[in-house]
Structure formats: structure tokens, C-alpha cells
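According to Swiss-Prot, the protein has these features:
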- Ser2 to Ala: Does not affect phosphorylation by GWL (MUTAGEN)
- Ser51 to Ala: Does not affect phosphorylation by GWL (MUTAGEN)
- Ser67 to Ala: Abolishes phosphorylation by GWL and ability to regulate mitosis (MUTAGEN)
- Thr93 to Ala: Does not affect phosphorylation by GWL (MUTAGEN)
Amino acid sequence: MSGENQETKAQEESSALEQKEIDDKVVSPEKSEEIKLKARYPNLGPKPGGSDFLRKRLQKGQKYFDSGDYNMAKAKMKNKQLPTAASDKTEVTGDHIPTPQDLPQRKPSLVASKLAG
């Protein structure tokens, strides 16, 4: 029985090799056109940095859809450039609930109210 198994395996392998050779000979039309173009223009190929068009567009800078997009991008740049001011206040809010005695006295207004009169 082992002899029969070896024979069937050998037949399967040989048929697989024959099928592969047939597939290699039958080339799709796209592949044949690609081979012709590569033979005609050997210098053309995928460039590592992308296409020239893409590189040129990236060097030009960003284009904006409308003035709103431009203003939003401009505002983001300003926010990044502004240094964050350290808070000078040493008060910590939320430690206790204020009572009327804790609140500072209200300063009198310089302008007299029309309702008080």
C-alpha cells in the first residue's frame, strides 16, 4: 500500500508542476502590456518618495476650502504659540462651602441705581 501512496503523490506533484507551467505560459493581457511597457521604459518605476506631483503639492503648502477653514487654522497656530500663563492665585476652589461671613464686603457702586431712588 505504501507503494501506491508514493505513486499517487508523485502523480499529483507532476500534475501540479505541469499546471503551473501552463499558467506561466498563459499570461493575462494586462501582464503582457505591463511587460511591454517595462521593456520600453526601463527607468520608470515606483519612486521611493512618491510622485513628483505629490511632492510639489506638499511643498506648496495647505490650501483651504474657504475662509472659515483658514481662520480656524490660523487660530490654532496662535493658540500653540501663546505660552500658558502660570496661575498666580494660590486659592484652591472647592475646599469649603462659603458662608456670608467668609465673603468680602461688597463695594458701593459709583453710579447710583435708578431703582434705589
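A Cβ is built for glycine as well, from the same backbone N, Cα and C atoms used for every other residue.
None of the listed substitutions appears in this model.
The CA atom of Ser67 (mutagenesis position) is located 29 Å away from the CA atom of Ser51 (mutagenesis position). For Ser67 (mutagenesis position), the count of additional Cβ atoms within 10 Å of its Cβ stands at 8 [all protein chains shown]. Each residue contributes its Cα atom, and for Thr93 (mutagenesis position) and Ser51 (mutagenesis position) those atoms are 57 Å apart. DSSP assigns Ser67 (mutagenesis position) to a helix. Look at the mutagenesis positions Ser51, Thr93 and count other Cβ atoms within 10 Å of each Cβ; Thr93 has the fewest.
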